[in-house]
Amino acid sequence: MGAMAPRTLLLLLAAALAPTQTRAGPHSMRYFETAVSRPGLEEPRYISVGYVDNKEFVRFDSDAENPRYEPRAPWMEQEGPEYWERETQKAKGQEQWFRVSLRNLLGYYNQSAGGSHTLQQMSGCDLGSDWRLLRGYLQFAYEGRDYIALNEDLKTWTAADMAAQITRRKWEQSGAAEHYKAYLEGECVEWLHRYLKNGNATLLRTDSPKAHVTHHPRSKGEVTLRCWALGFYPADITLTWQLNGEELTQDMELVETRPAGDGTFQKWASVVVPLGKEQNYTCRVYHEGLPEPLTLRWEPPPSTDSYMVIVAVLGVLGAMAIIGAVVAFVMKRRRNTGGKGGDYALAPGSQSSEMSLRDCKA
């Protein structure tokens, strides 16, 4: 099972990627599945994508030349042919289920079959620090909007509208919740254990964040301080701004944790402060890759005058060091020659240069 993602999948992605991980737990597995009907074509396009700890590890696309489940993470290549054949057959079964479901939904909503319609499913499970089931998920969306979802008790359903009530009644009569509950509590957990074991070098690693604060002028005597955390893994991280030691939860702008594209994540949090009061504000960074939380302030660059003074001092010190070295060398030569000038032989090929210099009189 799995998913793709045109813009309509953002609804499910936001819900599914919200839980983050620590190495002891929790860990997560998600499958996103999307079927899109196409005018003039009997079969919808079906795409399934699997994620472990927010990392893609398998994919199926019915429009591929040879539709099969394929590995999307190096550690999945250790699975044998029987695994891929079994998962491919499951995906093809799901493809047919989605085709029938799309047709039913057209009737529920009194829609024409001539347009393009989208049905999506997100399913998966989270493990706690004891590696037991923390929560199971099963959610459906139609045309990019919530349709029906299995509640956290894994026994009851929440239907989003009148059409979804039809599906809810059918599934209650057939005992669908019991079927999904058994999968989420059993097979989902067992496979997640297996994937975490196979991919432990990648999935169970810890990369500590690299953090810094940037300064952005605003109008009316204000500036924005932005605290950045880059290159961290896993995705679970906390950034907070403090004013004189007190947290500014209400006045802080915080973006969602984002993939960096290299297997790590990035995040920032900003706060607007009065110009000249920047040093009263500190950013705190909490991540399991850090031995202790980081505390950062904005570090103003040195002024031009200070910079010139530093350069001048360094220049004087450098010149003094060179002069000292020359004097020491000359004194040593004089001691070695009894106080007389040393014999300096010209380097080969330097005769003409020496003659021309000697003939240049004032």
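Note that Cβ sites are derived from N, Cα and C of the backbone, with glycine treated the same way.
At each noted site, the model still has the original residue.
A quick note: this is a predicted structure, and the numbers were derived from the prediction, not measured.
For the domain 'Ig-like C1-type' (209-297), the model gives a mean pLDDT of 94. Sequence annotations record features per position, and here Swiss-Prot assigns domain 'Ig-like C1-type' to 209-297.
On its own chain, LYS55 (mutagenesis position) has ALA73, THR202, LEU203, GLY263 as residues at least 6 apart in sequence with a Cβ closer than 8 Å to its own Cβ. DSSP gives LYS55 (mutagenesis position) a strand state. Here the residue is the original one, while Swiss-Prot reports the published mutagenesis LYS55 to Arg with the comment In K-less, no effect on ubiquitination; when associated with R-92, R-155, R-170, R-197, R-210, R-220, R-267 and R-277.
Listed in sequence order, PRO67 are the same-chain residues at least 6 apart in sequence whose CB falls under 8 Å from the CB of LYS92 (mutagenesis position). Experimental mutagenesis is annotated in Swiss-Prot for LYS92 to Arg, with the remark: In K-less, no effect on ubiquitination; when associated with R-55, R-155, R-170, R-197, R-210, R-220, R-267 and R-277.
For LYS155 to Arg, Swiss-Prot lists a mutagenesis experiment annotated as follows: In K-less, no effect on ubiquitination; when associated with R-55, R-92, R-170, R-197, R-210, R-220, R-267 and R-277. Mapped onto three states, the DSSP output places LYS155 (mutagenesis position) in coil. Around LYS155 (mutagenesis position), the same-chain residues six or more apart in sequence whose CB sits under 8 Å from its CB are ALA177, GLU178, LYS181, listed in sequence order.
In Swiss-Prot, a published mutagenesis experiment is listed as LYS197 to Arg, annotated In K-less, no effect on ubiquitination; when associated with R-55, R-92, R-155, R-170, R-210, R-220, R-267 and R-277. According to DSSP, LYS197 (mutagenesis position) is assigned to a helical segment.
LYS210 (mutagenesis position) falls within a strand segment according to DSSP. Using a 10 Å Cβ-Cβ cutoff, LYS210 (mutagenesis position) registers 14 neighbours. Here Swiss-Prot notes a mutagenesis experiment, LYS210 to Arg, with the remark: In K-less, no effect on ubiquitination; when associated with R-55, R-92, R-155, R-170, R-197, R-220, R-267 and R-277.
According to Swiss-Prot, the experimentally introduced change LYS220 to Arg is described as follows: In K-less, no effect on ubiquitination; when associated with R-55, R-92, R-155, R-170, R-197, R-210, R-267 and R-277. For LYS220 (mutagenesis position), other Cβ atoms within 10 Å of its Cβ number 6.
In Swiss-Prot, a published mutagenesis experiment is listed as LYS267 to Arg, annotated In K-less, no effect on ubiquitination; when associated with R-55, R-92, R-155, R-170, R-197, R-210, R-220 and R-277. DSSP assigns LYS267 (mutagenesis position) to a strand segment in the three-state reduction. When other Cβ atoms within 10 Å of the Cβ of LYS267 (mutagenesis position) are tallied across all protein chains shown, the result is 23.
What Swiss-Prot says about the mutagenesis result for LYS277 to Arg is this: In K-less, no effect on ubiquitination; when associated with R-55, R-92, R-155, R-170, R-197, R-210, R-220 and R-267. LYS277 (mutagenesis position) carries neither a helix nor a strand DSSP state and counts as coil.
Under the heading of mutagenesis, Swiss-Prot lists LYS332 to Arg and annotates it as follows: In Ld KCST-less, strongly impairs ubiquitination; when associated with I-337; R-340; 350-A--A-356 and 360-R-R-361. In Ld tail 1S, restores ubiquitination; when associated I-337; R-340; 350-A--A-352; A-356 and 360-R-R-361.
Annotation of the mutagenesis experiment THR337 to Ile in Swiss-Prot: In Ld KCST-less, strongly impairs ubiquitination; when associated with R-332; R-340; 350-A--A-356 and 360-R-R-361. In Ld tail 1S, restores ubiquitination; when associated R-332; R-340; 350-A--A-352; A-356 and 360-R-R-361.
Swiss-Prot gives this note for the published mutagenesis LYS340 to Arg: In Ld KCST-less, strongly impairs ubiquitination; when associated with R-332; I-337; 350-A--A-356 and 360-R-R-361. In Ld tail 1S, restores ubiquitination; when associated R-332; I-337; 350-A--A-352; A-356 and 360-R-R-361.
Recorded in Swiss-Prot as a mutagenesis result, SER356 to Ala carries the remark: In Ld tail 1S, restores ubiquitination; when associated R-332; I-337; R-340 and A-356.
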From the Cα of LYS210 (mutagenesis position) across to the Cα of LYS197 (mutagenesis position), what is the distance in angstrom?
28
List the Cα distance (Å, whole number) between LYS210 (mutagenesis position) and LYS267 (mutagenesis position).
11
Rounded inter-Cα distance in Å - LYS267 (mutagenesis position), LYS277 (mutagenesis position):
24
Separation of alpha carbons, LYS220 (mutagenesis position) and LYS277 (mutagenesis position) (Å):
14
